[in-house]
Amino acid sequence: MVQQKVEVRLKTGLQARPAALFVQEANRFTSDVFLEKDGKKVNAKSIMGLMSLAVSTGTEVTLIAQGEDEQEALEKLAAYVQEEV
């Protein structure tokens, strides 16, 4: 298991389209992927779980991955949320 704290820099946070793209990217990996905010941990492959966190720009979250491709999943997803687009 690997984990990393990251600051979400997406202009709209993880809302609507960015959240859908994040979930789509997370589903490309075989590892289990989770996102944690303020002690609430959700499956990052679930759009409903991700939306329930209400992650806005500037929010610090913890990405957690466990499985065969955990390191690659963590790196790609961390890079995605840290993009300033």
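Glycine residues also receive a Cβ, built from the backbone N, Cα and C atoms like all the rest.
Per Swiss-Prot, domain 'HPr' is recorded for 1-85, and the stated evidence type is sequence analysis.
Every protein chain considered, the tally of other Cβ atoms within 10 Å of the Cβ of Gln15 (mutagenesis position) stands at 16. Swiss-Prot lists Gln15 to His among its mutagenesis entries, and the accompanying note reads: Cannot fulfill its catalytic role within PTS transport. Does not affect dimerization.
Remark: secondary structure over the domain 'HPr' (1-85) totals 29 helix, 23 strand, 33 coil, with classes taken from DSSP.
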